[in-house]
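One structure below.
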Amino acid sequence: MGLFGKTQEKPPKELVNEWSLKIRKEMRVVDRQIRDIQREEEKVKRSVKDAAKKGQKDVCIVLAKEMIRSRKAVSKLYASKAHMNSVLMGMKNQLAVLRVAGSLQKSTEVMKAMQSLVKIPEIQATMRELSKEMMKAGIIEEMLEDTFESMDDQEEMEEEAEMEIDRILFEITAGALGKAPSKVTDALPEPEPPGAMAASEDEEEEEEALEAMQSRLATLRS
């Protein structure tokens, strides 16, 4: 570290351009991930409406928690995009410095952004590879592994669930519900066609459908 070009096989300008291309590619991956999670969330919303109409309080709560997890995952992905934009700006600055000084320089901004990006599971492998290349080039210093960030996630999740369930149910049902119901008698938005409620689904099938939905969301967030 510090000796620019010590083990470099490519010119600095070529390295910076390659890093920028990889970052943009990962941004597209993140965009797809966000869209997939949001599409699945729409399905969850419809399931919450159905469960509310049937007075299935436990199902409403489980699905609301899934939505909280999904929205939290989407927020983290948007944050990762912001960090990637910071790295891209840093790469532009490196090219400007390279033209003047003839070598790459250390960047605290890039360092901070990369420290955050290597913790994002969806892009972790690529970001670790990039960080190693940037360390060799002297742009960033060696980063320590930080594995403690998500230790309190479960506890925070429970607290958030208690606070957010009512709000989410109110939001999904356009105000027809303010909290998880014990029995719903009020008309909800987008009512079922006549006769649809008469044929209630088998309980086991509903459980399987719920588990399948949870599994899909967990896969998208992983």
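Every residue, even glycine, has its Cβ placed from backbone N, Cα and C.
If you check Swiss-Prot, you get these features:
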type	residues	note
MUTAGEN	R28 to S	Impairs HIV-1 release; when associated with 24-S-A-25
MUTAGEN	V48 to D	Induces assembly with CHMP2A into helical tubes in vitro; when associated with D-64. Enhances inhibition of HIV-1 budding in vivo; when associated with D-168 and D-169
MUTAGEN	K54 to S	Abolishes dimerization; when associated with N-56; E-59 and 62-D-E-63
MUTAGEN	Q56 to N	Abolishes dimerization; when associated with S-54; E-59 and 62-D-E-63
MUTAGEN	V59 to E	Abolishes dimerization; when associated with S-54; N-56 and 62-D-E-63
MUTAGEN	V59 to D	Abolishes interaction with CHMP2A and assembly into helical tubes in vitro; when associated with D-62; D-168 and D-169
MUTAGEN	V62 to D	Abolishes interaction with CHMP2A and assembly into helical tubes in vitro; when associated with D-59; D-168 and D-169
MUTAGEN	A64 to D	Induces assembly with CHMP2A into helical tubes in vitro; when associated with D-48
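Locations of recorded Swiss-Prot features on the structure.
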residue: R28; record: mutagenesis position; DSSP (3 states): helix
residue: V48; record: mutagenesis position; DSSP (3 states): helix
residue: K54; record: mutagenesis position; DSSP (3 states): coil
residue: V59; record: mutagenesis position; DSSP (3 states): helix
residue: A64; record: mutagenesis position; DSSP (3 states): helix
Within 10 Å of the Cβ of R28 (mutagenesis position), how many other Cβ atoms can be counted across all chains shown?
9
Here are some mutagenesis positions: V59, A64. Which one has the most Cβ atoms within 10 Å of its Cβ?
A64
Comparing local Cβ density (other Cβ atoms within 10 Å) for the mutagenesis positions V48, V62 points to V48
For K54, Q56, listed as mutagenesis positions, tell me which one has the smallest number of other Cβ atoms within 10 Å.
K54
